[in-house]
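Participant: According to Swiss-Prot, the protein carries these features:
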- Asp674: active site, proton acceptor (ACT_SITE)
- Leu557, Gly558, Ser559, Gly560, Gln561, Phe562, Gly563, Val564, Val565, Lys580: ATP binding site (BINDING)
- 397-509: domain 'PH' (DOMAIN)
- 551-807: domain 'Protein kinase' (DOMAIN)
- Pro275 to Gly: Increase in ability to bind phorbol ester, slight increase in ability to bind DAG (MUTAGEN)
- Asp695 to Ala: Loss of kinase activity (MUTAGEN)
- Ser710 to Ala: Abolishes phosphorylation. Loss of Tyr-717 phosphorylation and any other tyrosine phosphorylation, and increases NF-kappa-B activation in response to oxidative stress; when associated with A-706 (MUTAGEN)
- Tyr717 to Phe: Abolishes phosphorylation. Decreases substrate affinity and increases catalytic efficiency. Increases Ser-706 or/and Ser-710 phosphorylation. Increases NF-kappa-B activation in response to oxidative stress (MUTAGEN)
Amino acid sequence: MATAPSYPAGLPGSPGPGSPPPPGGLELQSPPPLLPQIPAPGSGVSFHIQIGLTREFVLLPAASELAHVKQLACSIVDQKFPECGFYGLYDKILLFKHDPTSANLLQLVRSSGDIQEGDLVEVVLSASATFEDFQIRPHALTVHSYRAPAFCDHCGEMLFGLVRQGLKCDGCGLNYHKRCAFSIPNNCSGARKRRLSSTSLASGHSVRLGTSESLPCTAEELSRSTTELLPRRPPSSSSSSSASSYTGRPIELDKMLLSKVKVPHTFLIHSYTRPTVCQACKKLLKGLFRQGLQCKDCKFNCHKRCATRVPNDCLGEALINGDVPMEEATDFSEADKSALMDESEDSGVIPGSHSENALHASEEEEGEGGKAQSSLGYIPLMRVVQSVRHTTRKSSTTLREGWVVHYSNKDTLRKRHYWRLDCKCITLFQNNTTNRYYKEIPLSEILTVESAQNFSLVPPGTNPHCFEIVTANATYFVGEMPGGTPGGPSGQGAEAARGWETAIRQALMPVILQDAPSAPGHAPHRQASLSISVSNSQIQENVDIATVYQIFPDEVLGSGQFGVVYGGKHRKTGRDVAVKVIDKLRFPTKQESQLRNEVAILQSLRHPGIVNLECMFETPEKVFVVMEKLHGDMLEMILSSEKGRLPERLTKFLITQILVALRHLHFKNIVHCDLKPENVLLASADPFPQVKLCDFGFARIIGEKSFRRSVVGTPAYLAPEVLLNQGYNRSLDMWSVGVIMYVSLSGTFPFNEDEDINDQIQNAAFMYPASPWSHISAGAIDLINNLLQVKMRKRYSVDKSLSHPWLQEYQTWLDLRELEGKMGERYITHESDDARWEQFAAEHPLPGSGLPTDRDLGGACPPQDHDMQGLAERISVL
């Protein structure tokens, strides 16, 4: 009896030990001879591909290479055995030709020329395929609209929305949030495709021949029939999907994670604010609060009863970072992009949480040990809850559009254009379908909108206009009163003109005033009639804020509990401003006193290092505080830096400016009381910018030897005496400077809130771990130690800090002198230091000796050129 052939391992249909005999009692023997089919001349070679117990008849085009045969084999695996496919299958298979005349039944196919007409080619899995290869199977994700409630199979939360709520895998049928696609492991089971695929053959005798219902196909036809091949094909594959398709995290990341040690989950009782299912049993977590358990590291959710059945496969917090870009298999529409971004932004992550703001500040060269050590007891630098994140909406909303006739005092020819009014300007288009426009009238340049008054420029033989738009450079006469005949062309008529006049007036008003309700039983008063209670500018009393400033409601610079900060413009000068709009109806008396305290303090201050207050407007419902608009804050600079921390040179530059501004405040007996990186604003996008202090809501008037006891400020930056409700003085600000300096150089907060601050300060190993403090100078650590003194009498003052050797450096002096040259004012350095630094430059061969002018900052930075270059690019993006 003939010897049974050895079946390839790892593919379906291969008989194993104890397998039942084939039906009918037939023994497995060598495949019987196949009846060759005669192809058309020049059409190619027809042969059979066998995978396990399945055979498919294929036609290989003439002059094809071995790569085509491998593609055909991969296509059959994807069609018949989707659960057995994996990433890189193309490179992990071998082709053997059955040769009954040879002692070795299977002959390795080395080229397409080895395959002859009617041959049987066996597909065998190579020994180079590892266990990890079988575990990595990318998902084929497409945007899907669900008709019934569905839950994400990654995070367990419900997929919200009416349409296009999430992503569905075409292979396994699992559902995911769009935001979760960044973290989905490549573990597609292919169960959905397996249900749709054909069954394998029962024995080797039932061979699919070239019938109409079978698969006699060419390489092109077989490739077209498989739509899921894209993530598994070599670069030569041309198959694509018509639908938007996405994949999860990169394959290389999965390979790295498979080699990591998996640890048990750390479950904590959690209260869920949205419907969530248990990721172990796939059942809903029921209840109003404390519904289940959540792993504090990987955010795995489960029932309390299911926690014991959850495997020890926690991969830690590093996976939930959202830093892996989602690859796109095909192009997708702008609507899909916006929907994806909206879903990502509305991810339910609490602002300031570790999952959103965790910084990876450790250098790669310090190794895994340094990273683990630096992350044990430290809180990463983050934006605290009281802070405001600067954001700008993508586009303005169209308030009104339509055809309008108009002329001006500079051109009396009456024209007709398609006007479009948004929150920032009036655009005059040639027609309603083109993007080409005739003119733009920014709302910030409109001084007044008046009823028709000047009829001296009305073109002869035409009707008078309806209203006038007055700017500093021109006056526009808009609309046309109807003549003797009713109706008329579009853009004419008193009714249309009144609609445009009302819309423009409303656009010129602050957005908050347009919907302010009037008190019951009272006639609605004119909300635009405002009075200025405090002013530092040449503006008369009892004027309308809309006549002085244009507030852009779509440019939100920040928001808080009681109001919103909008961008704006001064109408006459075009100067950018920031307008803090506060709702007095939601404003407690205590916070209102803080606001008035801030305004009163800022009114008395005039210093280049302190934000400038222009004026304050007030109505019965609202308060408008107008200040100069700056570029960003110091926290954004730290978070956007390459290593999550600032170089020493830049930190010296910024800390010196902060100390100079504090010296001016303390000279006037003003203590800021809420100093933190969020309240240190950048005046420009320069790599070495001017900084200004802002947010004086907690500021206090404290004499040189006076003390206060009221609770103020942000706890993360507050001195111990405030947290312990003890008396404090102006040295409170110096503690905050020490914390700012610490977080700037390290990217982490110096203290753990669960332990005593005094004990932490005395533990040098805890305060200054090797990563990253081994790369920071001893002078910086010494200054921080003198600022973070629990005893107030030992804490450095402003003048003592400015005289510290770490800040008294020639390079820092050069940087500050260049800034003063740009500002045209000397307020940081002093003339008495010039001779000392000139002598120092003569004795030490340092670049840039003498008074600096315009020079390249990067060229004068010996140790940290690469840091400053990367930081300059990020600051320009802010």
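Cβ coordinates come from backbone N, Cα and C, glycine included.
So, quick note: what you're seeing has the original residues, none of the substitutions.
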Participant: Return the member of Pro275, Asp674, Asp695, Tyr717 nearest to Val565 (ATP binding site) in space, with distance defined Cα to Cα and candidates limited to these recorded positions.
Facilitator: Asp695
Participant: On a C-alpha basis, identify the one among Pro275, Asp674, Asp695, Tyr717 that is nearest to Gly563 (ATP binding site); the candidates are the recorded positions.
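Facilitator: Ranked by Cα distance from Gly563 (ATP binding site), first place goes to Asp695.
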Participant: Among the recorded positions Pro275, Leu557, Asp674, Tyr717, which ones place their C-alpha within 10 angstroms of the C-alpha of Asp695 (mutagenesis position)?
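Facilitator: Passing the 10 Å Cα cut: Asp674.
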Participant: Across the whole of the domain 'PH' (397-509), what does the mean pLDDT come to? Round it, please.
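Facilitator: Mean pLDDT for the domain 'PH' (397-509): 83.
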Participant: Give the residue counts of the domain 'PH' (397-509) per reduced DSSP state, in the order helix, strand, coil.
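Facilitator: Going by DSSP assignments, the domain 'PH' (397-509) contains 18 helix, 42 strand, 53 coil.
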Participant: In terms of Cα spacing, which of the recorded positions Pro275, Leu557, Tyr717 are within 10 angstroms of the residue listed as 'active site, proton acceptor'?
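Facilitator: Those close enough are Tyr717.
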Participant: Please report the Cα separation of Pro275 (mutagenesis position) and Leu557 (ATP binding site) in Å, rounded to an integer.
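Facilitator: A Cα-Cα distance of 33 Å.
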Participant: Is Leu557 (ATP binding site) helix, strand or coil when read with DSSP?
Facilitator: strand
Participant: Work out how many Å separate Tyr717 (mutagenesis position) and Leu557 (ATP binding site) at their Cα atoms, rounded off.
Facilitator: 23
Participant: Here the recorded positions are Pro275, Gly563; which one has the lowest number of other Cβ atoms no more than 10 Å from its Cβ?
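Facilitator: With the recorded positions Pro275, Gly563, fewest surrounding Cβ atoms within 10 Å: Pro275.
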Participant: With H, G and I counted as helix, E and B as strand and the rest as coil, say where DSSP puts Tyr717 (mutagenesis position).
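Facilitator: Where Tyr717 (mutagenesis position) sits, the three-state DSSP reduction gives helix.
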Participant: Please work out the number of neighbouring Cβ atoms within 10 Å of the Cβ of Leu557 (ATP binding site), leaving out its own Cβ.
Facilitator: 20
Participant: Which is it, of Asp674, Asp695: the one of these recorded positions whose Cβ has the most other Cβ atoms within 10 Å?
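Facilitator: In terms of Cβ crowding, the pick is Asp674.
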